[in-house]
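These notes concern the structure reproduced below.
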Amino acid sequence: MDTDDVESNTSSAMSTLGSLFSFTSPAVKKLLGWKQGDEEEKWAEKAVDSLVKKLKKRKGAIEELERALSCPGQPSKCVTIPRSLDGRLQVSHRKGLPHVIYCRVWRWPDLQSHHELKPLELCQYPFSAKQKEVCINPYHYKRVESPVLPPVLVPRHSEFAPGHSMLQFNHVAEPSMPHNVSYSNSGFNSHSLSTSNTSVGSPSSVNSNPNSPYDSLAGTPPPAYSPSEDGNSNNPNDGGQLLDAQMGDVAQVSYSEPAFWASIAYYELNCRVGEVFHCNNNSVIVDGFTNPSNNSDRCCLGQLSNVNRNSTIENTRRHIGKGVHLYYVTGEVYAECLSDSAIFVQSRNCNYHHGFHPSTVCKIPPGCSLKIFNNQEFAQLLSQSVNNGFEAVYELTKMCTIRMSFVKGWGAEYHRQDVTSTPCWIEIHLHGPLQWLDKVLTQMGSPHNAISSVS
C-alpha cells in the first residue's frame, strides 16, 4: 500500500471518528427544523442540544415544545427549565438569558435584548417573574414594538409673555462638582437618592419641586393643536375647518431614524484618541480588546495608540476588559456593564427620569444594566420646550450627549471633578434626537438671544 492510500484511509477514519463525536440527536435535528435565520448554525445547534438535555428529564416537555413550534397559532403550555443563580444560560462561551436565546433561535434572529420581549398573559413562568422555573416557549412572548413618536408642532408665529420666553434651567447654577449615585439590579441606593433628589424633579415629582431646572416644562401648556384631541370635537362638521386653520399656524416636524443611531468618540483625559465610531448596529460593545475581524458591532479601544499616554491611563486601559454593551431598542438606549470594573455614566435624560440633578454621574457596577435614554420622554420635553423659545429647545442638545468613563469615576465623591480628568472615557452622540432638534430649530428661526458657549 503506497503513502497516498495510507493518508487517505487515515483521513477517512478521522472523519468517521469526528462524525461520531459530533452526532446530533433526532430530537435536536427536529427542533432545528423550525430555526429562523441562516447565521450561527453551530451556536443554535449547541443551544438546542443543551435544551433537549434539560427537557428530557421532564415528561412531555419536548413534545409540548414541538407542538408550540409546529402550530404557532394554537395555545400551548409553558415549557420550563430551572432558573440558574444569575438567571443566565451559557452556550458555547456566550452567556444569555434563556428566553432570549430560544426566541432568537425560533422566532427573531435579530433579537438583541430581553427589553424587546414581553410575556403573554397566559404564561405562568415568565422570566420577569423570577420564579425557580423559566418558560422558554418562544410563543409565550411577544416582541415590543418601537413606539411611534408624535410630530413636534412648531408655531409659525411665536408669542411669549415677557420674562417667560426661555426655559428656566438655563439659569440653574451647576454644582461645583456633579453629584454621584450608585445603581444596582435592585435600583439606586437610598443614600444616593437622599443626596441628589434635592436638586431636580422627575417626570412624576417635577410639579412639586420648586427648585427643579425642568420646572418651567411642567407648567408649560400643550401646543395649540394636538391630533389626538381633534377627535373629541362635538361638531363633526367643524373638525376639518378647525384642523386647517390651526395647522396653518404650526409646522409639523416628525422624528426619523438616521442611518447611524449614534457615534462614539474615545478620550484619554482631555485628548481624543482614534476615529469616531459610527453605530449602525442596534447592539454595540465598547471593550478594551483589539478587533482583528473589524466587526461593525464592536468598538475596540485596545487597538488605539496615543504617544501622550501615561501609566495611569495604561493601567486603566488594562482594566476595561469586556467594557460596556450599548443597545438601542424600541426607542430606548441601555448600558450594560460587562467589565469587571464599574462604569460611570452622565446622562441628562436618565437623570431627568430619576429626579436627579442634570449633571449627576451614575455608577453602574459589573453585571448591571441601566436605561440611559428614552426617546418618548425626550419627545415630550421637546414638544413642551417649543413653547418656551429657541434657547429652551437648543438647551436640549445637552440631553443628546452621554458621557461614560471606565474604571475611574468623577464627581463630588471622587478626587476627579470633571470627566476630562478621568483616564479613559467615551462621549456618545445620539443622532436621531440631535437631527430632530436641528429640524425643529430650523423651523423656529433665529434665537432672541445670541447662543454662546456660556448661554
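Note: Cβ is positioned from N, Cα and C throughout, glycine not excepted.
The Zn(2+) binding site annotation in Swiss-Prot covers C78, C123, C135, H140 and is backed by similarity to another entry. Taking a C-beta cut-off of under 8 Å and a sequence gap of six or more, C135 (Zn(2+) binding site) has these contacts in its own chain: C78, V79, T80, H99, P119, C123, Q124, Y125, P126, F127. In the three-state DSSP scheme, C135 (Zn(2+) binding site) is classed as strand.
Feature annotation from Swiss-Prot assigns domain 'MH1' to 26-150; the stated evidence is sequence analysis.
Residues annotated as domain 'MH2' in Swiss-Prot, with sequence analysis given as evidence: 261-455.
Here Swiss-Prot describes G409 to S as a published mutagenesis experiment; the accompanying note says: In allele Mad-10; pupal lethal. Secondary structure at G409 (mutagenesis position), taken from DSSP and collapsed to helix, strand or coil, is coil. Under a cutoff of 8 A between CB atoms, and with a sequence separation of 6+ in the same chain, the neighbours of G409 (mutagenesis position) are N180, A342, F344, V361, K363, R416, T422.
In three-state terms derived from DSSP, S421 (mutagenesis position) belongs to a helical segment. Summarising the environment of S421 (mutagenesis position), the number of other Cβ atoms within 10 Å of its Cβ, over all protein chains shown, is 15. Annotation of the mutagenesis experiment S421 to L in Swiss-Prot: In allele Mad-9; lethal.
Recorded in Swiss-Prot as a mutagenesis result, S453 to A carries the remark: Abolishes interaction with lack; when associated with A-455.
Under its mutagenesis entries, Swiss-Prot includes S455 to A with the note: Abolishes interaction with lack; when associated with A-453.
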Three-state secondary structure, which DSSP defines for H140 (Zn(2+) binding site): helix
In angstrom units, rounded to an integer, how far apart are the Cα atoms of S421 (mutagenesis position) and H140 (Zn(2+) binding site)? 48
If you count Cβ atoms within 10 Å of the Cβ of H140 (Zn(2+) binding site), leaving out that atom itself, what do you get? 25
What's the number of neighbouring CB atoms sitting within 10 A of the CB on C123 (Zn(2+) binding site)? 19
Across the domain 'MH1' (26-150), DSSP yields 50 helix, 18 strand, 57 coil
